[in-house]
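Features as listed in Swiss-Prot:
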{"type": "BINDING", "residues": "GLY94, VAL97, LEU434, ASP437, SER438", "note": "Na(+) 1 binding site"}
{"type": "BINDING", "residues": "ALA96, ASP98, ASN101, SER336, ASN368", "note": "Na(+) 2 binding site"}
{"type": "BINDING", "residues": "ASP98, THR439, GLU494, TYR495, PHE556, SER559", "note": "serotonin binding site"}
{"type": "MUTAGEN", "residues": "ASN101 to Ala", "note": "Disrupts chloride ion dependence of serotonin transport"}
{"type": "MUTAGEN", "residues": "CYS109 to Ala", "note": "Cocaine is effective at blocking transport"}
{"type": "MUTAGEN", "residues": "ILE172 to Cys", "note": "Cocaine is effective at blocking transport"}
{"type": "MUTAGEN", "residues": "ASN177 to Gly", "note": "Increases channel conductance"}
{"type": "MUTAGEN", "residues": "SER277 to Cys", "note": "Disrupts chloride ion dependence of serotonin transport; when associated with A-101"}
{"type": "MUTAGEN", "residues": "SER404 to Cys", "note": "Disrupts chloride ion dependence of serotonin transport; when associated with A-101"}
Amino acid sequence: METTPLNSQKVLSECKDREDCQENGVLQKGVPTTADRAEPSQISNGYSAVPSTSAGDEASHSIPAATTTLVAEIRQGERETWGKKMDFLLSVIGYAVDLGNIWRFPYICYQNGGGAFLLPYTIMAIFGGIPLFYMELALGQYHRNGCISIWRKICPIFKGIGYAICIIAFYIASYYNTIIAWALYYLISSLTDRLPWTSCTNSWNTGNCTNYFAQDNITWTLHSTSPAEEFYLRHVLQIHQSKGLQDLGTISWQLTLCIVLIFTVIYFSIWKGVKTSGKVVWVTATFPYIVLSVLLVRGATLPGAWRGVVFYLKPNWQKLLETGVWVDAAAQIFFSLGPGFGVLLAFASYNKFNNNCYQDALVTSVVNCMTSFVSGFVIFTVLGYMAEMRNEDVSEVAKDAGPSLLFITYAEAIANMPASTFFAIIFFLMLITLGLDSTFAGLEGVITAVLDEFPHIWAKRREWFVLIVVITCVLGSLLTLTSGGAYVVTLLEEYATGPAVLTVALIEAVAVSWFYGITQFCSDVKEMLGFSPGWFWRICWVAISPLFLLFIICSFLMSPPQLRLFQYNYPHWSIVLGYCIGMSSVICIPTYIIYRLISTPGTLKERIIKSITPETPTEIPCGDIRMNAV
C-alpha cells in the first residue's frame, strides 16, 4: 500500500463544486467564483451558507462552502502554538503595557481635566479601542497568518497594509529602543553608593546647577538647573553638543553599547519563536507590576503624596467641552492597546483555533487600562512629594512631559529618598522590561509576517532572519544615538509613525468590515467560539471604530503638534520630513492596489472583483470547530 511520507511538503486535495474539503484533519474553505458573488443569496465576499447537516457529520456545520473546483495546498504539520495560554496573555499584556502607560497617561490625564478625563477615556475604549483590539485577535486566530499573507484570505487588494505595517515597525524599533538604552544607562549609573545626579560637582555640571535638596534657603532663578536635569541632558544625551536636526553631532559610544546589549537580549528572546519569548515574558511582563506595587506603597508614605493624588484626580468637568480632550483620549487608548501594528495578528495566529479570544480581548484591555490608571498614582504621589520639598505647587513640578518626566523629575525624587540606590535600580529595571516586552512584540509581528509570506525561503532559517532584523534595527537606531538623537526620537514618534499607523488601522478596519464583510467575519468568529458577536460589536466594527480612527486622523491634520524640545523649536522642513517618512510606509497600500489591478487579467470590473475576493482557502482543524453555537 502506498503511503505518504511524513516529511512530504504538501498534499494536493481537489475540492468539488459546493463542497468543503477535509484532508488530513484540516477543513479547507474554498474561494467563490465571480459568478457566485453576483448571486443575491450570497453573503459578504461571495461565500454561500451551507445548511447544517446531521449531528453525526463533524465535517461541516454552517461552514461557508466553496463554489468552484479548487486545488488546495495543505502543508504537513501544525503551526507552532503557545506553550501555555498564560504565555499568550502575558505577551499581549506586555506588548500593550509599555512606557507610555507610565509617563503618557498620567500626564495627559491631569492636563485634560484630571478625574474628568476618565469619562472620555472610558468611552473611547469601549467604542473604539477594545472593538479594534478584539477584531485583530479574532482575525489572527482564525486565519493563522501574519499581517502580509493574511490578506490573501481576507481581501487580497489590501495586501499593501501588511508591508506598510512592517515598515512602520522598523521605524518604531529605530527610536523606541533608544529610550530603553537611556534607561539602561541610568541603571548602570545607579550601581553606586551615591547616585550621580544628586550633586553639582560632576564634570558635566555647569555653574547653573542648583541642588535645592542639599541645603535650605536656595535661590532658584530662571537659569537654574537641577543635578538630575544636567545629568540627563548633558551626560546621557549630551544634547549641548548638537545644534538641532541640522547638526546632530557625534554618536555616543556609551549609548551604542547599551543598545547593542539590548538587542542582544532581544535576539536570544525571540530567535526561536513564541516557545522562547513566551517564557521570557513571565519575567518581563510580571516584574513591572511588582515594582509598581513597591513604588506605589513607597510613594504613598512620602510627605506631600496626597497633594499629588488630588492634583491627579481632581475633576475639571469644563475640560470635557474641549475637542482636544476627546482627541487625546482617543489617541491614548488607541496607542496604548496597539491595534494596527500587526502584533495582535501575529500573537493570535499562534493560538489554538477554539481559544476564547473574546475573553482575552476584554481581560487584556482592562488590565492595560487599569495599569495606566494605577501608574498615575505611582507618578503623582512622588510629584506631590517633590512639590512639598520645593514648597511649590504640584503644577510647577509636573511641567516635564514624555521621557523627561521619568528621567528628570522622577529620577530626582528617587535620588532624595532613603535607600535611593535600591529604588533607582528597580525603577529603571522596570522601564527596561516594559520596553523589552513591546520590542519583542513589534519584531515578532514583522518576523511572523515575513516567514508566513516567504516560507520556502525563511521557514527553516528563522534564526538568521531574526539576526538580519536585529542588525537592521541597530543600524537604523544610529541617528537616535547621536548628541541630537532626542530630536530625532521626538520627530519619528510624533510624525513618522503616529499618523501612519492610524491610517493603516483605518484602512484595515474598512477592509475587514466592508470588503470582507461583517457577516462573514462574524461567521468566522462563530466557528471558533461557538457564538456570534452581538450587534454592539457589529455596529462598532462597521461604523463607530472607523469613525473613531477618522476622528483622530482629521484632528491631527487640522491641528498638527508644534514640536519643541529642550528650548529647541523644530524647523518647518523637519515637519515635512516627518510626513514624508510616514508616507513612505502608507504609500505601500495604494501602490499595491495599483499593482494588483494592473497584474490581474480581465476587464476592470473583473479585476476589481477578483482582487477583493479571497484567493486562498482557510485551513480549519475540524476537531476544533465549535458546534454549540447560540
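Cβ from N, Cα, C; glycine included.
Original residues fill every noted site, and no substitution is shown.
Just so it is clear, the model here is predicted, and its values are computed rather than measured.
Feature annotations (Swiss-Prot) mapped to structure.
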| residue | record | contacts (Cβ under 8 Å, 6+ apart) |
| --- | --- | --- |
| VAL97 | Na(+) 1 binding site | ALA285, PRO288, VAL367, ASN368, THR371, LEU434, ASP437 |
| ASN101 | mutagenesis position | SER336, ASN368, THR371, SER372, SER375, LEU434 |
| ASN177 | mutagenesis position | ILE259, ILE262, PHE263, ILE266, GLY435, THR439, CYS473, SER477 |
| SER277 | mutagenesis position | SER91, SER269, ILE270, PHE440, GLU444 |
| SER438 | Na(+) 1 binding site | GLY94, TYR95, ASP98, LEU99, TYR176 |
| TYR495 | serotonin binding site | PRO560, ILE575, GLY578, TYR579, ILE581, GLY582 |
| PHE556 | serotonin binding site | VAL327, GLY498, PRO499, LEU502 |
From recorded positions ALA96, CYS109, ILE172, SER404, the one whose Cα lies nearest SER559 (serotonin binding site): CYS109
Euclidean distance between Cα atoms of CYS109 (mutagenesis position) and GLU494 (serotonin binding site), Å: 19
Candidates CYS109, ILE172, SER404 (mutagenesis positions) - the one closest to ALA96 (Na(+) 2 binding site) by CA: ILE172
Intrachain C-beta neighbours of SER404 (mutagenesis position), sequence separation six or more, cut-off 8 angstroms: TYR232
Check: same-chain CB within 8 A of Na(+) 2 site center, minus ALA96, ASP98, ASN101, SER336, ASN368: TYR95, VAL97, GLY100, LEU337, GLY338, THR371, SER372
Cβ packing number for LEU434 (Na(+) 1 binding site), 10 Å threshold: 25
Lowest local Cβ density (other Cβ within 10 Å) among binding-site residues: ASP98, ASP437, GLU494: GLU494
Residue among the binding-site residues THR439, SER559 whose Cβ has the most other Cβ atoms within 10 Å: THR439
Among ALA96, CYS109, ILE172, the one of these recorded positions whose Cβ has the fewest neighbouring Cβ atoms within 10 Å: ILE172
Least surrounded among the binding-site residues, given as SER336, ASN368, when other CB atoms within 10 Å are counted: SER336
Around the Cβ of GLY94 (Na(+) 1 binding site), the count of other Cβ atoms that are within 10 Å: 26
For SER559 (serotonin binding site), the three-state class that DSSP assigns: coil
Euclidean distance between Cα atoms of ILE172 (mutagenesis position) and CYS109 (mutagenesis position), Å: 24
ASP98 (Na(+) 2 binding site) in three-state DSSP notation: coil
